[in-house]
Amino acid sequence: MSNSFCVVYKGSDTDINNIQRDFDGKGEALSNGYLFIEQNGHYQKCEMERGTAYLIGSLYNRTFLIGLAGVWEGEAYLANDAELLALLFTRLGANALALAEGDFCFFIDEPNGELTVITESRGFSPVHVVQGKKAWMTNSLKLVTAAEGEGALWFEEEALVCQSLMRADTYTPVKNAQRLKPGAVHVLTHDSEGYSFVESRTLTTPASNQLLALPREPLLALIDRYLNAPLEDLAPRFDTVGIPLSGGLDSSLVTALASRHFKKLNTYSIGTELSNEFEFSQQVADALGTHHQMKILSETEVINGIIESIYYNEIFDGLSAEIQSGLFNVYRQAQGQVSCMLTGYGSDLLFGGILKPGAQYDNPNQLLAEQVYRTRWTGEFATHGASCYGIDIRHPFWSHSLISLCHALHPDYKIFDNEVKNILREYADSLQLLPKDIVWRKKIGIHEGSSVNQAFANVLGSTVDNYQTKSRFTYRVYQAFLRGRLSITDVTPSQLKDLIKKD
């Protein structure tokens, strides 16, 4: 299962055939090009007045969108996802699609050859436009290389890419590519000589930074509503879900909430020979009655998780790849056992988990907002990797409603009295489902409790906090995959050693 796709402007059967040498999938003719969709990819299409609408991927908040469209059209209750977005687009305009959540790309193939493209806003399905021998639109750059060969993509110098900088959410290290701005409408068109270009505008204005000082009880009620909403949408489809469970607040809270919605929970904990959090995860599993599995990862498995995250999610940032390693190892462990997985990922950026208890911050909300924004280009929320393991990955914290609620929330709810994530701990405590020592346990990073960060450093011969070295290695692997010089099916230790030593 994969939602990878590409559109080639003025393409031909030959382009599709070239891709099919490396990737299973099918091609479909468009008004002025071809669409390629990987095998078993989730896609739907429908006819509308402007042309043919395509939805690649899935909607997460379908129930909400049906209720919205149903105000005007009863047919919304019978519509598939593509028809639902087309209906909202027709009735309310492109801006209405800012309300849609999911790992999707929606586009309209118009008879004049233009493509009107709507990108989702949370980094679940990053989309690029590439100017190679031909013009491409894709959420998987590997497909362009498969079609045009090793020289299809041109890369920025390593020194420029591996800097600890804040970047625009359109950033990509591929010089002849443009990452389409998330949460925007784009028109891919061409000039009088046939050269393609992109016109873009955002679907919404930036959120207000005015301090939100909600009273405690209404705030707790909103957190409860917004965290449960995605679980309520999933419950009719899945009896069993999987959860990566560290025993920290976020994964434990998601497990507790899921225990109210699903018949069976499979929980997974990972560690290394250096350290693990099995004591805490087992405590939560016992309290909630989950089917719990624990696994010690070797350094080879840690590196394999990093390599897979680079390949599938096209990550070039060392920290993001390191964090994803644990998740990819859980995907492998859970493959065939569950088809849906829930995580606590993203909570730290909303509720202050990355802040240091007792530290003084002039504007903690600004610091958190910068890190939320950063996820729009890192690839860490991309769903390709989980999909390749047959898993529908969901992050209940990463919703429009909860992100907006927390954006300007009073900092005292996030860091106060030598503690962080205060309001989330209060909420978890109010459920009376988790042991108090879990609710008030000190924060440890997802990659730190299992010492994945140290294992990565050991393989590179570096120090645990040297993320420039980690990013250099990650970017080298990223380039090797996107040039077609490495294959995910037969990456060898000697190839990786060459990339580590290359300086």
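Cβ coordinates are placed from backbone N, Cα and C, and glycine is handled just like the others.
None of the noted substitutions appears here; every position holds its original residue.
In Swiss-Prot this protein carries:
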- Y345: active site (ACT_SITE)
- E380: active site, proton acceptor (ACT_SITE)
- 244-251, I270, 344-348, K421, 444-446: ATP binding site (BINDING)
- 228-443: domain 'Asparagine synthetase' (DOMAIN)
- Y345 to F: Reduces catalytic efficiency (MUTAGEN)
- Y345 to A: Loss of activity (MUTAGEN)
- E380 to Q: Reduces catalytic efficiency (MUTAGEN)
- K443 to A or M: Loss of activity (MUTAGEN)
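All features noted in Swiss-Prot, drawn onto the structure.
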| residue | record | Cβ neighbours (10 Å) |
| --- | --- | --- |
| P244 | ATP binding site | 26 |
| G247 | ATP binding site | 26 |
| D250 | ATP binding site | 25 |
| G344 | ATP binding site | 23 |
| Y345 | mutagenesis position | 24 |
| S347 | ATP binding site | 25 |
| E380 | mutagenesis position | 21 |
| K443 | mutagenesis position | 19 |
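Counting only the Cα atoms, the space from S347 (ATP binding site) to K443 (mutagenesis position) is about 11 angstrom. Reported as a whole number, the C-alpha separation between Y345 (mutagenesis position) and D250 (ATP binding site) equals 7 Å. P244 (ATP binding site) carries a strand DSSP state (E or B).
A mean pLDDT of 96 is what the model gives for the domain 'Asparagine synthetase' (228-443). Cα spacing between G344 (ATP binding site) and K443 (mutagenesis position): 13 Å, rounded to the nearest whole number.
Geometry remark: D250 (ATP binding site) versus K443 (mutagenesis position), CA distance 10 Å. In the three-state DSSP scheme, E380 (mutagenesis position) is classed as coil. Annotated pair K443 (mutagenesis position) and G247 (ATP binding site), C-alpha to C-alpha distance, rounded: 10 Å. DSSP gives Y345 (mutagenesis position) a coil state; it is part of no helix or strand. Looking at E380 (mutagenesis position) and P244 (ATP binding site), their Cα atoms lie 16 Å from each other.
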